[in-house]
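Right, one structure below, let's go through it.
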Amino acid sequence: MTTTRYRPTWDLALDPLVSCKLCLGEYPVEQMTTIAQCQCIFCTLCLKQYVELLIKEGLETAISCPDAACPKQGHLQENEIECMVAAEIMQRYKKLQFEREVLFDPCRTWCPASTCQAVCQLQDVGLQTPQPVQCKACRMEFCSTCKASWHPGQGCPETMPITFLPGETSAAFKMEEDDAPIKRCPKCKVYIERDEGCAQMMCKNCKHAFCWYCLESLDDDFLLIHYDKGPCRNKLGHSRASVIWHRTQVVGIFAGFGLLLLVASPFLLLATPFVLCCKCKCSKGDDDPLPT
């Protein structure tokens, strides 16, 4: 005869809760997900939103643990990602992963024809000079270095083409076309497509910030002064009020940091002699001969 041990109902409320490092909420273990590589644990909802955001924005292909202080610097495996996102998001993740593999593979390159987008194989990987590459899909023959139509006996142009329009090959690239929907990053030359939004662009590959219209660097232009003058004036794509609010926030951050430094400077001046005195005493104690 088997007996079942009775468990009081009030014991159910004493089940341990686990804290999520993302939302700081406490949840039962059943609502948590553990990353296999580093054993960090988060609530399933937060981890799912984190993974979906990175994939939708195309920020990362190797999705790292959300904990910045993770001792093992773990990453989510593909099967873990597949269990928590929808099929279309997983398809986008695999596409981004493949694009990154081709980008860093010296044996492969993309066909520059905007209507093709096939992956082409380089014949001689060890060859340092430009070589002809023929796309097996559209049969276009192009240069492995500048991606223009193959030019035997001629060097590559000094200025690499940076924009092109849909339906055109790299031989018909536009150099100063403001309305071109696809351009190259001025720094790493990766193709970037802009559907809509503001003209301040950031390359997802090298994190370089630049103006979409003139390709000038915006890495140090925190206040977006570039759009107050010149040919790109008022082309940012945001209202004047939002630009003023952005500048107010940036100035506030710098002013707050300066104020903090100003308040802390007297304490630093007072503490400096004390620190120097302690160091002198320590060095003097090390130099004293040992008693015999």
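In case you wondered, yes, glycine gets a Cβ from its N, Cα and C as well.
So that you can see what the record holds, here are the features copied from Swiss-Prot:
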type    : residues                       : note
MUTAGEN : CYS20 to Ala                   : Complete loss of ubiquitin ligase activity and auto-ubiquitination; when associated with A-23
MUTAGEN : CYS23 to Ala                   : Complete loss of ubiquitin ligase activity and auto-ubiquitination; when associated with A-20
BINDING : CYS111, CYS116, CYS135, CYS138 : Zn(2+) 2 binding site
BINDING : CYS143, CYS146, HIS151, CYS156 : Zn(2+) 3 binding site
BINDING : CYS185, CYS188, CYS203, CYS206 : Zn(2+) 4 binding site
BINDING : CYS211, CYS214, HIS226, CYS232 : Zn(2+) 5 binding site
MUTAGEN : GLY252 to Leu                  : Preserves membrane localization but is defective in self-association and ubiquitin ligase activity; when associated with L-256
MUTAGEN : GLY252 to Asp                  : Preserves membrane localization but is defective ubiquitin ligase activity
MUTAGEN : GLY256 to Leu                  : Preserves membrane localization but is defective in self-association and ubiquitin ligase activity; when associated with L-252
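You'll find the Cα of CYS156 (Zn(2+) 3 binding site) roughly 17 Å from the Cα of CYS111 (Zn(2+) 2 binding site). The local packing around CYS206 (Zn(2+) 4 binding site), expressed as other Cβ atoms within 10 Å of its Cβ over all shown chains, amounts to 12.
Nearest Cα neighbour of CYS23 (mutagenesis position) among the listed binding-site residues (CYS116, CYS203, HIS226): CYS203. Same-chain residues at least 6 positions away in sequence with a Cβ under 8 Å from that of CYS232 (Zn(2+) 5 binding site) are, in sequence order, ALA199, CYS211, TYR213, CYS214, GLU216, HIS226. CYS111 (Zn(2+) 2 binding site) sits 50 Å from GLY256 (mutagenesis position), taking the CA atoms of both as reference points. In terms of C-alpha distance, the listed binding-site residues CYS135, CYS138, CYS146, HIS151 place CYS146 closest to CYS203 (Zn(2+) 4 binding site).
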